[in-house]
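These come from Swiss-Prot:
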BINDING   CYS57, CYS60, CYS77, CYS80  Zn(2+) 1 binding site
BINDING   CYS72, HIS74, CYS88, CYS91  Zn(2+) 2 binding site
BINDING   CYS129, CYS132, CYS151, HIS155  Zn(2+) 3 binding site
BINDING   CYS189, HIS194, CYS215, HIS222  Zn(2+) 4 binding site
MUTAGEN   CYS60 to Ser  Strongly reduced sumoylation; when associated with S-57
MUTAGEN   LYS65 to Arg  Loss of one sumoylation. No effect on nuclear body formation. Loss of 2 sumoylations; when associated with R-490 with or without R-133 or R-150. No effect on nuclear body formation; when associated with R-490. No sumoylation nor nuclear body formation; when associated with R-160 and R-490
MUTAGEN   PRO89 to Arg  No nuclear microspeckle location, no sumoylation and loss of intrinsic transcriptional repressor activity of PML-RARA oncoprotein; when associated with S-88
MUTAGEN   LYS150 to Arg  Loss of 2 sumoylations; when associated with R-65 and R-490
MUTAGEN   LYS400 to Arg  Does not affect SUMO1P1/SUMO5 conjugation
MUTAGEN   LYS487 to Arg  Loss of nuclear localization. Reduced acetylation. Further decrease in acetylation; when associated with R-515
MUTAGEN   LYS490 to Ala  Loss of nuclear localization; when associated with A-487
MUTAGEN   LYS497 to Arg  Does not affect SUMO1P1/SUMO5 conjugation
MUTAGEN   SER518 to Ala  Abolishes ubiquitination by the BCR(KLHL20) E3 ubiquitin ligase complex
Amino acid sequence: MEPAPARSPRPQQDPARPQEPTMPPPETPSEGRQPSPSPSPTERAPASEEEFQFLRCQQCQAEAKCPKLLPCLHTLCSGCLEASGMQCPICQAPWPLGADTPALDNVFFESLQRRLSVYRQIVDAQAVCTRCKESADFWCFECEQLLCAKCFEAHQWFLKHEARPLAELRNQSVREFLDGTRKTNNIFCSNPNHRTPTLTSIYCRGCSKPLCCSCALLDSSHSELKCDISAEIQQRQEELDAMTQALQEQDSAFGAVHAQMHAAVGQLGRARAETEELIRERVRQVVAHVRAQERELLEAVDARYQRDYEEMASRLGRLDAVLQRIRTGSALVQRMKCYASDQEVLDMHGFLRQALCRLRQEEPQSLQAAVRTDGFDEFKVRLQDLSSCITQGKDAAVSKKASPEAASTPRDPIDVDLPEEAERVKAQVQALGLAEAQPMAVVQSVPGAHPVPVYAFSIKGPSYGEDVSNTTTAQKRKCSQTQCPRKVIKMESEEGKEARLARSSPEQPRPSTSKAVSPPHLDGPPSPRSPVIGSEVFLPNSNHVASGAGEAEERVVVISSSEDSDAENSSSRELDDSSSESSDLQLEGPSTLRVLDENLADPQAEDRPLVFFDLKIDNETQKISQLAAVNRESKFRVVIQPEAFFSIYSKAVSLEVGLQHFLSFLSSMRRPILACYKLWGPGLPNFFRALEDINRLWEFQEAISGFLAALPLIRERVPGASSFKLKNLAQTYLARNMSERSAMAAVLAMRDLCRLLEVSPGPQLAQHVYPFSSLQCFASLQPLVQAAVLPRAEARLLALHNVSFMELLSAHRRDRQGGLKKYSRYLSLQTTTLPPAQPAFNLQALGTYFEGLLEGPALARAEGVSTPLAGRGLAERASQQS
């Protein structure tokens with residue numbers, strides 16, 4: 001028989017039957033499976049069979065032979081129990097640890113089956129004498145035997161038991177028959193030395209056994225623990241009833257959560273259907289080559305649905321399992337109360353009590369989760385941007401045909417590696433009317449060496465022109481109208497090597513790869529496999545024209561803050577970057593001291609995408625002013641705007657909302673690796689602090705698998721470069737003038753440099769990939785760096801050993817004299833580079849700082865020592881992880 005719905009109001013529904021997390025199939029008729037040997041039952045037989053369906057095995061639905069009661073209160077036959085292993089095949093509940101036996105003989109079900117079998121024989125008029133096999137006429141309730149008239153006379157001659165004719169019993173209902181057989185059960189003394197069973201009415205609570213009068217008198221040690229056995233049975237039945245009543249409250253709580261989860265699953269399905277329909281409607285309006293984007297969006301929606309559905313299904317399954325156990329226990333106690341004998345109650349009470357106690361310990365609150373069905377909003381946003389950008393691109397194509405000046409403006413770079421791919425993309429562009437001549441930089445390759453630019457001139461695309469004025473933009477447009485050759489990737493022979501090197505810059509270093517790789521193209525429309533660069537929302541003082549049709553995939557988020565100080569302090573920032581370049585290289589270098597995370601050495605690390613990540617910090621406010629990330633397919637950008645411009649820019653949002661969009665961008669990928677150019681700079685600690693303020697740092701940790709230090713990696717691949725500033729590397733190897741004020745320009749330069757150097761995820765990057773815990777420890781040590789008691793390089797070395805601020809503070813609190821000395825061994829590599837007069841680890845300054853911190857925040861501020869209360873949350877989290 002198929003499982004019935006979980007909350008069906010039908011009276012014949014059995015709560016102990018198996019259920020499915022989703023809507024189960026309807027019940028099938030039970031005819032054809034009855035084990036009764038009678039081919040023609042009476043009219044009462046089908047009703048009784050339907051009522052006692054709970055006696056069947058709940059796994060195979062056959063009549064249970066040797067029924068076994070599991071700890072989860074499901075009943076199985078012996079065959080299904082042997083095949084189930086160490087867990088219930090119905091609710092998948094494992095056997096409890098320390099249980100003597102995984103299952104109990106269900107003597108209640110076995111006795112009830114035996115009595116029902118006798119009743120069927122009586123009703124079917126095919127009962128035969130137990131002794132002589134003749135047609136039976138009487139039933140002895142004491143011996144539980146069918147007797148013919150002849151055997152009945154002999155039986156009554158010796159035993160004088162109560163026996164009733166079968167004709168009288170056939171007129172009784174099954175309940176009346178079972179009630180009569182139940183009341184005749186007697187309890188005998190548990191002493192096995194009695195020759196004949198002795199009836200008893202005494203129960204010893206010390207021995208937990210029924211005793212006859214003789215055994216009770218001989219057992220003098222438990223004289224005060226003996227009671228009437230009827231009172232003991234009544235007390236145990238009342239205890240089980242009380243536990244059942246308590247479980248009713250849990251049934252209501254679990255039922256409410258179960259209903260909420262069912263509603264959430266339905267809402268999730270409706271949201272999925274609405275999103276898919278919206279996607280299909282919009283995609284029908286675009287041209288043929290955008291259908292690749294439609295498939296990508298549908299797959300992303302389905303992936304999000306599958307991820308959310310699996311999480312909800314697992315919780316729903318857990319709720320179903322607990323509800324099944326609660327209802328099975330309640331039903332079993334009620335049936336035992338109706339049909340079980342006194343001996344059966346005594347035998348099964350302890351097992352039932354343990355199972356019901358475990359059920360009472362279940363808490364539905366721990367199973368509740370914040371059900372989010374709004375996760376499809378980001379796909380709607382991407383769809384809106386895609387549709388609007390394509391529509392604007394078509395309008396721009398018409399204006400470009402009429403305006404040669406607009407048509408000659410260089411477009412954003414994309415990457416098309418194969419010639420046939422380039423021809424296909426070119427054909428699509430010509431079909432849209434977007435194919436125009438574009439100025440390109442020529443990059444040539446030398447056999448055995450590395451690609452270097454033959455010549456380079458400034459090509460200011462809209463994505464990199466944040467710091468260019470209107471005059472410069474106009475000059476750039478005039479310059480770009482001249483006819484320039486397209487970009488050429490060419491393998492040069494040995495004969496022309498010297499001449500080519502003479503025309504190119506001989507002093508320029510070359511990246512350490514032996515294969516010529518095409519840098520990003522600067523013309524052509526976006527292909528489905530190539531990322532496109534979108535428009536950027538600028539401040540009112542940046543009068544730039546946004547990019548055209550190649551900007552479909554980028555999501556632009558404007559965050560509430562200020563960017564005015566970024567423009568004022570750009571020159572000082574460039575000086576700081578230039579002066580600290582050597583120290584950054586030393587700080588960013590690979591370290592052999594750190595222990596690699598197991599996740600980073602995973603053979604499946606190649607499947608984790610690289611996401612190039614950068615952010616800009618305002619020098620005055622020390623807040624995030626820009627944030628950008630890019631992978632092979634899509635880009636994410638955050639531009640800061642003052643709150644005064646919220647009414648002007650429709651996409652202006654708060655910092656919290658912007659960070660949430662960035663977390664959604666990361667969660668759409670499979671735990672990517674974040675590649676940062678200056679990994680150990682002040683940017684990530686500020687970023688961690690912003691996430692900590694909105695309590696989303698844990699979500700960021702789960703969304704990524706580690707951090708890649710891009711600067712030492714590029715330094716390793718191009719050891720002879722004259723400067724490792726990202727702007728100089730982009731100008732040398734990408735023929736690109738990169739704006740240092742743009743986070744998007746930085747991540748695009750990093751991505752294209754890594755493409756040129758053939759950097760791809762895998763075990764070969766393990767020495768440059770750092771776990772989240774190391775960067776979190778580094779962020780927690782920033783108050784010490786800002787207080788000038790711990791150099792940043794030493795903070796990095798401590799972070800590589802997962803030493804956090806709270807660990808240092810705890811060590812000093814335990815031993816104020818020598819508690820910090822043990823951390824000097826982590827800095828042994830640093831001591832060789834310092835002058836003898838300067839200790840590698842200024843224990844005195846650090847101890848003084850902690851002393852002021854322990855004496856009180858007010859005293860510490862009075863002495864001029866900064867108190868790192870703002871970073872305490874990060875410090876505590878890093879300490880727990882380390």
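In case you wondered, yes, glycine gets a Cβ from its N, Cα and C as well.
Every residue here is the original one, so none of the noted swaps is modelled.
Bear in mind that the values here come from a model prediction, so they are computed numbers and not experimental data.
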Are there any residues at least 6 positions away along the chain from CYS215 (Zn(2+) 4 binding site) with a Cβ closer than 8 Å to its Cβ? List them or say none.
CYS189, ASN191
Rank aside, I only need the closest one: which of the recorded positions CYS72, CYS80, CYS88, PRO89 has its C-alpha nearest to that of HIS155 (Zn(2+) 3 binding site)?
CYS80
Among LYS65, CYS72, CYS77, CYS88, CYS91, which are recorded as recorded positions, the nearest neighbour of CYS129 (Zn(2+) 3 binding site) by Cα:
LYS65
Recorded positions CYS60, HIS194, HIS222: which have a Cα within 10 Å of CYS77 (Zn(2+) 1 binding site)?
CYS60
Compile a sequence-ordered list of residues in the same chain as PRO89 (mutagenesis position), six or more apart from it, whose Cβ lies below 8 A from its Cβ; state 'none' when nothing qualifies.
GLN59, LEU76, CYS80, ALA83
Using Cα positions only, nearest of the recorded positions to HIS222 (Zn(2+) 4 binding site) (CYS60, LYS65, CYS72, CYS132, CYS151):
CYS72
For a quick check of understanding: among the recorded positions LYS65, LYS150, HIS155, HIS194, HIS222, which residue's Cβ has the most other Cβ atoms within 10 Å?
HIS155
List the Cα distance (Å, whole number) between CYS88 (Zn(2+) 2 binding site) and CYS57 (Zn(2+) 1 binding site).
12
Where does CYS72 (Zn(2+) 2 binding site) sit in the DSSP three-state scheme?
coil
CYS129, CYS132, CYS151, HIS155 excluded, remaining Cβ within 8 Å of their centroid (Zn(2+) 3):
THR130, ARG131, GLU134, ALA136, GLN145, LEU146, LEU147, CYS148, LYS150, PHE152, ALA154
Just to confirm: which same-chain residues, 6+ apart in sequence, have a Cβ under 8 Å from the Cβ of CYS132 (Zn(2+) 3 binding site)?
CYS148, LYS150, CYS151
Give the number of CB atoms, excluding that of CYS91 (Zn(2+) 2 binding site) itself, located within 10 Å of its CB.
22
Closest to CYS72 (Zn(2+) 2 binding site): which of the recorded positions CYS57, CYS60, HIS194, going by Cα position?
CYS57
Using a Cβ-Cβ cut-off under 8 angstroms and a sequence gap of six or more, which residues of the chain neighbour CYS60 (mutagenesis position)?
CYS77, GLY79, CYS80
Of CYS57, LYS65, HIS74, CYS91, which is closest to HIS194 (Zn(2+) 4 binding site) if I measure between C-alpha atoms? They're all recorded positions.
LYS65
